[in-house]
Amino acid sequence: MASLLQSDRVLYLVQGEKKVRAPLSQLYFCRYCSELRSLECVSHEVDSHYCPSCLENMPSAEAKLKKNRCANCFDCPGCMHTLSTRATSISTQLPDDPAKTTMKKAYYLACGFCRWTSRDVGMADKSVASGGWQEPENPHTQRMNKLIEYYQQLAQKEKVERDRKKLARRRNYMPLAFSDKYGLGTRLQRPRAGASISTLAGLSLKEGEDQKEIKIEPAQAVDEVEPLPEDYYTRPVNLTEVTTLQQRLLQPDFQPVCASQLYPRHKHLLIKRSLRCRKCEHNLSKPEFNPTSIKFKIQLVAVNYIPEVRIMSIPNLRYMKESQVLLTLTNPVENLTHVTLFECEEGDPDDINSTAKVVVPPKELVLAGKDAAAEYDELAEPQDFQDDPDIIAFRKANKVGIFIKVTPQREEGEVTVCFKMKHDFKNLAAPIRPIEESDQGTEVIWLTQHVELSLGPLLP
């Protein structure tokens with residue numbers, strides 16, 4: 001019964017650019033292509049950037065300028081949780097009368113988990129609650145900025161060279177006699193719009209400005225390394241003052257060795273992204289723009305369109321002995337769905353993981369439509385489907401339990417069975433051309449899914 005909640009034991013095959021096997025809850029369904037889609041066969045588009053702490057929304061250009069970090073929120077350098085701003089009162093001397101003191105509010109950063117504070121590293125308190133926190137300066141900033149400018153100029157030069165070579169290849173392929181014979185010579189000799197090869201030869205990176213080539217000094221290897229202190233191997237080590245590997249990797253520009261060198265880092269921004277089908281370029285998932293909203297404008301998850309198979313009970317599986325496995329089929333749509341199960345044909349390229357022989361019900365299965373109110377209505381009259389008790393174990397609302405027979409074909413290892421599931425689907429997507437008056441109702445199409453079940457290990 002515990003296998004009923006283990007959806008990762010039932011995999012569906014996605015026939016995309018690359019064959020992917022994944023649970024139905026991790027897949028999408030394109031209503032225009034009528035095919036399953038995985039995260040590897042969709043296009044990812046960034047809709048917006050936002051801070052997960054203060055939920056500030058910002059455009060992509062601003063996020064790039066801020067290096068994809070929030071300007072107001074910080075992460076604890078010790079445990080990586082969000083830092084909070086604490087207020088305290090400190091006594092300060094009056095500028096008019098130094099002998100007298102007055103209470104003044106001061107703010108500092110503190111972590112509620114590991115008790116780290118900005119005072120531990122000597123950061124001065126601030127008189128305002130947000131902004132203005134001291135940040136350590138990277139000694140290699142100038143060198144890195146110089147390298148970035150140099151390679152940007154180099155990339156621009158290479159782009160100009162590529163454009164020059166492309167225009168040099170565009171030459172007249174028709175012979176001069178042929179063009180003169182049919183009166184095309186004058187037409188071909190007319191000046192063409194756009195830049196010619198001669199004008200392109202004098203192209204510069206910035207037209208109208210003096211080009212100053214950026215030169216950088218090559219890095220030089222150091223022959224002599226600074227020796228270690230004499231007491232490096234003999235002095236006792238206090239592990240509470242030594243940073244962990246994760247703490248050092250979170251600050252690669254400083255690589256702090258001691259806990260006293262840990263400074264807070266600006267919090268990374270998160271994104272809201274849209275997913276688009278690569279084949280038809282329709283949206284499969286599109287969230288709302290507001291960071292506080294968890295709703296979606298478009299969310300074509302496969303569990304809302306494709307019948308879901310789950311394993312309800314697994315008997316003791318033994319080599320070359322037939323066992324009966326109970327599965328559940330769930331209809332996610334509101335109309336009746338007809339499902340037919342059949343075994344994979346011999347030599348099927350998709351049937352590569354099967355280790356057991358499976359016998360599925362030969363009859364067509366009818367699943368009732370999804371009705372949320374009927375699940376809680378005990379007085380509702382059940383529909384009469386005239387089920388065969390040898391095939392149907394139970395039926396409740398839009399769920400039905402069916403029996404399949406499994407015979408393991410290998411003496412050891414995991415038991416995996418594969419079969420095909422054919423079902424009808426009413427395509428409710430908006431058609432490209434308007435439906436003619438003679439067409440009645442929505443289009444019904446038949447889809448076939450490849451399903452793999454992981455039934456666990458064999459018993460001796």
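The backbone N, Cα and C atoms fix where each Cβ goes, and this holds for glycine too.
Features of the protein shown, as given by Swiss-Prot:
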MUTAGEN   Cys30 to Ser  Loss of ATP7B-binding; when associated with S-33; S-51; S-54; S-70, S-73; S-76; S-79; S-111; S-114; S-277 and S-280
MUTAGEN   Cys33 to Ser  Loss of ATP7B-binding; when associated with S-30; S-51; S-54; S-70, S-73; S-76; S-79; S-111; S-114; S-277 and S-280
MUTAGEN   Cys51 to Ser  Loss of ATP7B-binding; when associated with S-30; S-33; S-54; S-70, S-73; S-76; S-79; S-111; S-114; S-277 and S-280
MUTAGEN   Cys54 to Ser  Loss of ATP7B-binding; when associated with S-30; S-33; S-51; S-70, S-73; S-76; S-79; S-111; S-114; S-277 and S-280
MUTAGEN   Cys70 to Ser  Loss of ATP7B-binding; when associated with S-30; S-33; S-51; S-54, S-73; S-76; S-79; S-111; S-114; S-277 and S-280
MUTAGEN   Cys73 to Ser  Loss of ATP7B-binding; when associated with S-30; S-33; S-51; S-54, S-70; S-76; S-79; S-111; S-114; S-277 and S-280
MUTAGEN   Cys76 to Ser  Loss of ATP7B-binding; when associated with S-30; S-33; S-51; S-54, S-70; S-73; S-79; S-111; S-114; S-277 and S-280
MUTAGEN   Cys79 to Ser  Loss of ATP7B-binding; when associated with S-30; S-33; S-51; S-54, S-70; S-73; S-76; S-111; S-114; S-277 and S-280
MUTAGEN   Cys111 to Ser  Loss of ATP7B-binding; when associated with S-30; S-33; S-51; S-54, S-70; S-73; S-76; S-79; S-114; S-277 and S-280
MUTAGEN   Cys114 to Ser  Loss of ATP7B-binding; when associated with S-30; S-33; S-51; S-54, S-70; S-73; S-76; S-79; S-111; S-277 and S-280
MUTAGEN   Cys277 to Ser  Loss of ATP7B-binding; when associated with S-30; S-33; S-51; S-54, S-70; S-73; S-76; S-79; S-111; S-114 and S-280
MUTAGEN   Cys280 to Ser  Loss of ATP7B-binding; when associated with S-30; S-33; S-51; S-54, S-70; S-73; S-76; S-79; S-111; S-114 and S-277
Sparsest Cβ surroundings (other CB atoms within 10 Å) among the mutagenesis positions Cys51, Cys73, Cys76, Cys114, Cys277: Cys114
Least buried by Cβ count (within 10 Å) of the mutagenesis positions Cys30, Cys79: Cys79
Listed mutagenesis positions among Cys30, Cys33, Cys51, Cys54, Cys111, Cys114 whose Cα sits within 10 Å of Cys277 (mutagenesis position): Cys30, Cys33
10 Å Cα neighbourhood of Cys54 (mutagenesis position): matching mutagenesis positions from Cys30, Cys73, Cys114: Cys73
Rounded Cα-Cα span from Cys280 (mutagenesis position) to Cys33 (mutagenesis position), Å: 7
Surrounding CB atoms that lie within 10 Å of the CB of Cys111 (mutagenesis position), all protein chains: 22
Cα-nearest neighbour of Cys280 (mutagenesis position) within the listed mutagenesis positions, Cys51, Cys70, Cys114: Cys51
For Cys30 (mutagenesis position): DSSP state (helix, strand, coil): strand
